[in-house]
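If you look up Swiss-Prot, you'll see 7-66 marked as domain 'HTH tetR-type', on the strength of sequence analysis. Listed in Swiss-Prot as a mutagenesis experiment, Tyr59 to His is described as follows: In BN9945; decreases susceptibility to quinolones, and to various antibiotics. Complementation with the wild-type ramR gene increases susceptibility to quinolones, and to various antibiotics. For the published mutagenesis Met84 to Ile, Swiss-Prot gives the following note: In BN18/71; significantly decreases susceptibility to quinolones, and to various antibiotics; when associated with P-18. Complementation with the wild-type ramR gene increases susceptibility to quinolones, and to various antibiotics; when associated with P-18. Annotation of the mutagenesis experiment Glu118 to Val in Swiss-Prot: In EV118; significant decrease in expression from the ramA promoter, by comparison with wild-type RamR, in SL1344 strain.
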Amino acid sequence: MARPKSEDKKQALLEAATQAIAQSGIAASTAVIARNAGVAEGTLFRYFATKDELINTLYLHLKQDLCQSMIMELDRSITDAKMMTRFIWNSYISWGLNHPARHRAIRQLAVSEKLTKETEQRADDMFPELRDLCHRSVLMVFMSDEYRAFGDGLFLALAETTMDFAARDPARAGEYIALGFEAMWRALTREEQ
């Protein structure tokens with residue numbers, strides 16, 4: 001009879017995968033992930049049948065953490081798309097600065113070709129306000145299947161640059177975050193907004 005799965009082991013594997021992917025990208029080996037979680041590699045595959053399943057599960061795990069962080073402070077009375085987008089940008093940057101390994105990992109995962117359509121849909125469903133806001137304000141080309149990953153990559157590159165400068169010079173972090181937002185807004189959204 002198979003032993004029941006432990007939630008603690010699963011969380012340890014997800015945390016080890018976060019660190020490994022943040023450091024080495026999606027090429028991080030399952031052996032390293034398992035070792036850093038304190039389990040045998042075979043144990044990893046009891047929890048995740050394939051590395052792709054681990055990648056998709058980790059993406060959803062990190063996305064849920066990020067979305068919970070953003071939703072926690074969300075003022076749902078804001079109706080202006082630019083103001084709402086600024087709030088989400090600020091929350092995203094704050095989360096990334098407070099959790100740099102998680103941010104590096106989610107960035108690697110978001111632009112990988114390993115995410116399934118189901119995973120992308122589940123991630124979109126976690127924060128419907130964000131999905132709706134994107135449909136209202138993001139250029140339609142970046143909402144298309146063909147260019148969505150490119151648009152995500154642009155957003156993430158601008159966010160990463162903003163985080164790098166904010167972390168290097170905390171006294172000017174607010175200025176960098178505001179300038180980063182304006183650059184992102186002009187690059188990815190419809191001009192009529």
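Glycine residues also receive a Cβ, built from the backbone N, Cα and C atoms like all the rest.
Note that this is a predicted model, so its numbers are computed, not measured.
Structure coloured by features recorded in Swiss-Prot.
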{"residue": "Tyr59", "record": "mutagenesis position", "Cβ neighbours (10 Å)": "24"}
{"residue": "Met84", "record": "mutagenesis position", "Cβ neighbours (10 Å)": "20"}
{"residue": "Glu118", "record": "mutagenesis position", "Cβ neighbours (10 Å)": "10"}
Residue pair Tyr59 (mutagenesis position), Glu118 (mutagenesis position) - Cα distance, angstrom, rounded: 12
Within the domain 'HTH tetR-type' (7-66), residues counted as helix, strand or coil by DSSP: 52 helix, 0 strand, 8 coil
Distance [Cα-Cα, Å, rounded] between Glu118 (mutagenesis position) and Met84 (mutagenesis position): 27
Averaged pLDDT score, the domain 'HTH tetR-type' (7-66): 96
Mapped DSSP class for Met84 (mutagenesis position), helix or strand or coil: helix
